[in-house]
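Visitor: Once you've had a glance at the structure underneath, I'll fire off some questions.
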Amino acid sequence: MATSHPLAAAAATSSSSATFRPPLRFLSSPPSSLTLNRRRSFPVVCAADADAKETTKKPTIPDKAPAAGSSFNQLLGIKGAKQETNIWKIRLQLTKPVTWPPLVWGVLCGAAASGNFHWTVEDVTKSIVCMLMSGPCLTGYTQTINDWYDRDIDAINEPYRPIPSGAISENEVITQIWVLLLGGLGLGALLDIWAGHDFPIIFYLALGGSLLSYIYSAPPLKLKQNGWIGNFALGASYIGLPWWAGQALFGTLTPDIVVLTCLYSIAGLGIAIVNDFKSIEGDRTLGLQSLPVAFGMETAKWICVGAIDITQLSVAAYLLSTGKLYYALALLGLTIPQVILQFQYFLKDPVKYDVKYQASAQPFFVFGLLVTALATSH
């Protein structure tokens, strides 16, 4: 599975999890004991035990690699990627750039909700740095560590991905994990100094999201083994954490916003479930209790759309109750097309139409997030 932090977070999605997975995807953070271990079953990563020769070994293409693949898919880190031997392209693939936009958007929503963002050079620059922390650094960290611990699943579902295929060595993967993590935390600390915070809230959001990402993917907790807890953690990483980071950067993170974004994270749970359907075979084989495995595809697809739709309708009702009539109507207007697309694609066949459904429905969802952010800023 792939995995969403204030940035990071969550997402993790296109690999064995899905496109929304682990997400400012402030997501996982490996402890200092993270090491590289060559055994097929790795509770931890043990760089110290890795053969030094692996760092210089050239990437290889498996004998059974697909005859053709898309270079574009490879760069985005999604299924159907072309086999690549360029180590930097492989590194980029592991970070799954396709999962960065939700985190970047979350930062934008948080900045809008603060009511204090201005189109000045300084504010725009600060927001870009926050987006870099949430997307390339912390989401990239989350996706890489998720792929590391998912290699057994990927060996079943997508055996030609970089790690199970041997296209990148163990030491190279571990190095990437630490560079992205430390880079993201460093940017978080820089943003706190830049914003003049007495308490380094952005740094701690990044640290917390990184830890969440780690326990999402790694044993012994491995939250993703539970469909409810894992997918909610993913939703929070992709929606809540980046929003909080953006709002804290330009304003004050208030309790009502925390509650509202946690509610929205339930919709993120539903979106994360979409990605579980394509991994049902590998999840069942390895004992992961994703919702499609636990409840069956028919029930799980209704849980999925229910989480997405009921959450947005609840937020619209909340906005209406606070006198934000036009914002509530706008959110309702953005929810209706999602329901139509669910019946048109997802509910018919969640495996066949998962990509088409997400590509067509998610734009309405993310604009609904922005509508909510603008409503709370007034």
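From the backbone N, Cα and C atoms, a Cβ is placed for every residue, glycine too.
If you look for the noted substitutions, you won't find them, since the model keeps the original residues.
Found this in Swiss-Prot, in case it helps:
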type	residues	note
MUTAGEN	Arg91 to Ala	Total loss of activity
MUTAGEN	Cys109 to Ala	Reduces activity by 90%
MUTAGEN	Cys130 to Ala	Reduces activity by 70%
MUTAGEN	Cys137 to Ala	No effect
MUTAGEN	Asn146 to Ala	Total loss of activity
MUTAGEN	Asp147 to Ala	Total loss of activity
MUTAGEN	Arg151 to Ala	Reduces activity by 75%
MUTAGEN	Arg161 to His	Reduces activity by 99%
MUTAGEN	Arg161 to Lys	Reduces activity by 66%
MUTAGEN	Cys262 to Ala	No effect
MUTAGEN	Arg284 to Ala	No effect
MUTAGEN	Cys304 to Ala	Loss of inhibition by N-phenylmaleimide, but no loss of activity
Visitor: Pull out the mutagenesis positions from the set Cys130, Cys137, Arg284, Cys304 whose C-alpha sits within 10 Å of the C-alpha of Arg151 (mutagenesis position).
Guide: none
Visitor: If you count other Cβ atoms within 10 Å of each one's Cβ, which of the mutagenesis positions Cys109, Cys137, Arg151, Cys304 has the most?
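Guide: Max Cβ neighbours within 10 Å, all protein chains included: Cys137.
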Visitor: Please identify, from the mutagenesis positions Arg91, Arg284, the residue with the sparsest Cβ neighbourhood, meaning fewest other Cβ atoms within 10 angstroms.
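Guide: Per-residue Cβ counts within 10 Å for the mutagenesis positions Arg91, Arg284 bottom out at Arg284.
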Visitor: Let me know the DSSP-derived helix, strand or coil state of Arg161 (mutagenesis position), please.
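Guide: The three-state answer is coil.
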Visitor: Quick one: pull the CA-CA distance for Asp147 (mutagenesis position) versus Arg161 (mutagenesis position), whole Å only.
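Guide: That separation, Cα to Cα, works out to 9 Å.
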Visitor: Spatially speaking, which of the mutagenesis positions Cys109, Cys130, Cys262, Arg284 is closest to Asn146 (mutagenesis position)? Use C-alpha to C-alpha, please.
Guide: Arg284
Visitor: Sorry to bug you, but what's the C-alpha spacing from Cys137 (mutagenesis position) to Cys130 (mutagenesis position), rounded to the closest Å?
Guide: 10
Visitor: Whole-number Å distance between the CA of Cys137 (mutagenesis position) and the CA of Arg91 (mutagenesis position)?
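Guide: About 12 Å separates the two Cα atoms.
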Visitor: Do me a favour and check the Cα-Cα span between Cys262 (mutagenesis position) and Cys304 (mutagenesis position); whole Å is fine.
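Guide: So the Cα of Cys304 (mutagenesis position) lies 17 Å away from that of Cys262 (mutagenesis position).
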Visitor: Using DSSP and three states only, what is Cys304 (mutagenesis position)?
Guide: helix
Visitor: Would you kindly give the Cα-Cα distance separating Arg161 (mutagenesis position) and Cys109 (mutagenesis position), rounded to the nearest Å?
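Guide: About 33 Å separates the two Cα atoms.
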Visitor: Quick one: Cα separation, Arg91 (mutagenesis position) versus Arg161 (mutagenesis position), in Å?
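Guide: Between the Cα atoms of Arg91 (mutagenesis position) and Arg161 (mutagenesis position), the distance comes to 12 Å.
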